[in-house]
Amino acid sequence: MEDSYKDRTSLMKGAKDIAREVKKQTVKKVNQAVDRAQDEYTQRSYSRFQDEEDDDDYYPAGETYNGEANDDEGSSEATEGHDEDDEIYEGEYQGIPSMNQAKDSIVSVGQPKGDEYKDRRELESERRADEEELAQQYELIIQECGHGRFQWALFFVLGMALMADGVEVFVVGFVLPSAETDLCIPNSGSGWLGSIVYLGMMVGAFFWGGLADKVGRKQSLLICMSVNGFFAFLSSFVQGYGFFLFCRLLSGFGIGGAIPTVFSYFAEVLAREKRGEHLSWLCMFWMIGGIYASAMAWAIIPHYGWSFSMGSAYQFHSWRVFVIVCALPCVSSVVALTFMPESPRFLLEVGKHDEAWMILKLIHDTNMRARGQPEKVFTVNKIKTPKQIDELIEIESDTGTWYRRCFVRIRTELYGIWLTFMRCFNYPVRDNTIKLTIVWFTLSFGYYGLSVWFPDVIKPLQSDEYALLTRNVERDKYANFTINFTMENQIHTGMEYDNGRFIGVKFKSVTFKDSVFKSCTFEDVTSVNTYFKNCTFIDTVFDNTDFEPYKFIDSEFKNCSFFHNKTGCQITFDDDYSAYWIYFVNFLGTLAVLPGNIVSALLMDRIGRLTMLGGSMVLSGISCFFLWFGTSESMMIGMLCLYNGLTISAWNSLDVVTVELYPTDRRATGFGFLNALCKAAAVLGNLIFGSLVSITKSIPILLASTVLVCGGLVGLCLPDTRTQVLM
């Protein structure tokens with residue numbers, strides 16, 4: 001009986017020893033596999049695995065193996081029958097430990113403290129170390145994925161969004177004269193349209209940039225572009241000026257998020273050697289947006305025949321068609337963006353390892369198939385993710401209803417955006433943020449300020465040239481005639497019109513002096529900058545015309561009738577004769593950016609971002625002095641093209657530097673803040689330079705030159721990001 005009991009006891013001990021040994025060997029193999037996966041992209045040595053392949057046991061450093069530890073003679077009677085499953089679990093109550101026990105309980109076995117025992121500073125320090133390791137690994141992964149079809153597809157999708165931003169900036173200036181007059185805007189409120197759009201873009205840049213760091217690049221960009229497209233379309237149909245302002249405000253608010261989100265999104269799928277060049281190529285779409293807006297304005301707005309009316313109150317003029325056409329790039333980008341994935345770098349930053357891995361594999365497979373290498377396997381199996389620091393959200397007890405919960409959620413998100421923004425002024429990016437603030441402000445102030453000043457300087461030159469082309473018709477008689485075409489830039493003096501019919505005529509800059517109209521009919525007539533001075537009308541009928549009393553100067557009416565006069569505000573802005581030239585000059589100025597874009601893209605990675613940034617701003621400041629010698633329209637247009645061509649290189653390099661200087665967790669927020677500052681500087685520049693147009697030419701030139709040169713010198717003090725990985 002005793003022998004059988006001892007045999008069973010020995011058998012049980014032997015089985016436990018075997019199970020314990022198998023467990024240790026399994027742990028060892030799993031640890032080796034995990035270590036190899038983590039070391040694959042961190043360039044660590046694999047020597048620690050070479051001597052462990054055939055080990056009989058796996059022990060922590062500092063412990064030795066005693067071959068008789070499991071023998072009956074070496075075993076303790078006190079531990080006989082003990083099983084590992086019977087041990088007290090961590091977290092069970094084990095009594096209050098002494099001070100010495102507390103010190104030795106965890107640290108003595110060489111295990112790190114749990115996160116629950118660490119303060120926030122320690123956790124953030126560990127997270128920074130994880131982010132540095134992830135940055136190196138992610139760069140190698142992107143290099144393995146290659147640059148190909150996926151990046152080019154995303155390039156064109158994001159390019160459409162950037163094009164929509166460029167269109168939005170130009171739309172304001174092009175529709176401003178027509179919209180203000182068409183919507184019956186008094187002079188006191190005429191400047192609100194331009195300011196309200198920039199205000200919306202300023203707030204939108206800050207909000208959407210911060211949101212992109214919270215919910216993702218793709219989601220933020222989809223929402224902001226949808227807001228822009230919807231309210232841009234809606235603004236083309238509204239009739240009241242207040243509602244029109246509201247629509248343009250929200251349209252600007254939506255498009256404000258395009259630039260910070262687009263550049264952050266695209267930079268995170270580019271390898272280091274491709275980043276500067278391809279971000280510069282992406283900047284070309286902003287220029288394409290300006291060219292598109294200028295060309296459409298040139299082709300659409302001056303054509304007043306492209307309009308219709310529903311009664312006398314609802315007028316749909318050509319500038320509204322222009323607004324609809326300018327919303328098409330935004331709609332196209334929204335549709336295309338739905339087929340693109342989220343930024344994998346953002347997903348890794350927020351701890352979504354599996355989703356990021358799937359997207360990186362998609363990028364790799366897409367590019368390899370395009371290269372004709374579909375059999376090439378994506379070798380990455382594990383990617384480092386930064387330590388996630390939990391943030392507690394306090395939800396009040398009265399948030400039972402859905403709208404209260406929604407309010408708390410919105411308030412929490414806004415508070416999170418604000419905290420991320422404040423971190424842009426923490427170490428190690430605080431100094432860079434201050435320098436970037438100066439560079440963004442000076443470049444925007446000088447660029448947009450002179451952009452307002454140029455057209456106002458050119459306009460008097462255009463007026464003089466237009467006056468030289470005026471056709472003068474004097475002392476002639478016309479009887480039994482019908483005119484149904486456009487009359488433009490003419491002066492009729494001492495004329496007599498008998499039994500004439502003016503049907504559907506567009507009068508543009510036409511003046512009648514000392515003329516007589518007998519038994520004439522004006523039907524469905526539209527006039528712009530047209531006046532009748534000291535004229536006599538006898539038995540004349542006016543049907544559905546826009547001839548307001550102020551257009552008849554010292555004129556006399558005998559037995560005349562007015563029927564169905566057009567009500568509401570008609571397009572009567574005075575300098576319509578220069579509309580073609582204004583759009584054409586803007587078209588040329590935008591087209592001049594093309595050489596600067598090409599040069600900056602080709603040289604960005606060769607001469608460096610800082611050389612490009614500082615050199616372009618200094619050269620732009622110097623080029624302003626040539627404006628003193630501009631005495632003709634063609635010379636001023638040439639100076640405008642030169643200035644725009646030099647400035648665009650500074651804009652491109654500044655975009656690249658800004659993206660590369662901020663880490664992923666605050667990249668879009670920092671970019672959004674700087675872009676919002678850019679819009680504020682643009683408004684300030686418009687106000688200051690606009691007030692100096694009629695005073696002197698020297699002050700705007702000196703101001704712009706000084707600001708640009710100073711900003712360029714500060715830009716040279718920024719750290720060079722050409723060789724660093726994207727944090």
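Using the three backbone atoms N, Cα and C, a Cβ is placed for every residue, glycine included.
Where a substitution is noted, the model still shows the residue that was there originally.
Listed features, source Swiss-Prot:
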MUTAGEN   N559 to Q  Decreased molecular weight probably due to glycosylation loss, decreased binding to BoNT/A HC. Greater reduction in weight; when associated with Q-565
MUTAGEN   N559 to A  No change in interaction with C.botulinum neurotoxin type A heavy chain (botA, BoNT/A HC). Decreased molecular weight probably due to glycosylation loss, decreased interaction with BoNT/A HC
MUTAGEN   S561 to A  Decreased molecular weight probably due to glycosylation loss, decreased binding to BoNT/A HC
MUTAGEN   F563 to A  No longer interacts with BoNT/A HC
MUTAGEN   N565 to Q  Decreased molecular weight probably due to glycosylation loss, no change in binding to BoNT/A heavy chain. Greater reduction in weight; when associated with Q-559
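The number of other Cβ atoms within 10 Å of the Cβ belonging to F563 (mutagenesis position), over all protein chains shown, comes to 10. Taking the Cβ of N565 (mutagenesis position) as centre and 10 Å as the limit, one finds 13 other Cβ atoms among all the protein chains shown. Cβ contacts within 10 Å of N559 (mutagenesis position), excluding its own Cβ and spanning all protein chains shown: 9. On a Cα basis, N565 (mutagenesis position) lies 17 Å away from N559 (mutagenesis position). Close to S561 (mutagenesis position) in the fold, though at least 6 residues off in sequence, lie T540, V541, F542, each with a CB less than 8 Å from its CB.
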